[in-house]
Amino acid sequence: MRNTGAGPSPSVSRPPPSAAPLSGAALAAPGDAPSALYAPSALVLTVGKGVSATTAAPERAVTLTCAPGPSGTHPAAGSACADLAAVGGDLNALTRGEDVMCPMVYDPVLLTVDGVWQGKRVSYERVFSNECEMNAHGSSVFAF
């Protein structure tokens, strides 16, 4: 019999939703759960010429993930994560290296950092007088 939409359709017996087979995560055994949960730490760092995020086009961008372990496109993810952990994720606490000499040339670069550090949102923007000054601050975090 074909259902044309006119009149009652033939009754079809279906199992109740609770009797449906389990799949995916529902099949996972309790022992398969992660041993410990962690707060995410994942950042996107960009750098571009200029003094304002509205006018400076990003020239380079990297990703930096520090939890559960260092990864991302940052060239020194391990040391950058260690440097951030040492200051509790406070980007303002990253200090300038004393042994770095930079030229006194004004060619401003804008650094932005957005993402999450240990579960808390991060939005950081800073203008450096030139790229050497940016690299001198923040040790390996800003060196990309």
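Just so you know, glycine gets a Cβ as well, placed from its N, Cα and C.
If you look for the noted substitutions, you won't find them, since the model keeps the original residues.
Remember, predicted model here, so these are calculated numbers, not experimental data.
What Swiss-Prot says about the mutagenesis result for Met104 to Lys or Arg is this: Also inhibits trypsin. Under DSSP, Met104 (mutagenesis position) is assigned to coil, being neither helix nor strand in the three-state scheme. Around the Cβ of Met104 (mutagenesis position), the number of neighbouring Cβ atoms within 10 Å comes to 7.
Experimental mutagenesis is annotated in Swiss-Prot for Met104 to Tyr or Trp, with the remark: Also inhibits chymotrypsin.
What Swiss-Prot says about the mutagenesis result for Met104 to Asp, Glu, Val, Ile, Gly or Pro is this: Decrease in inhibition.
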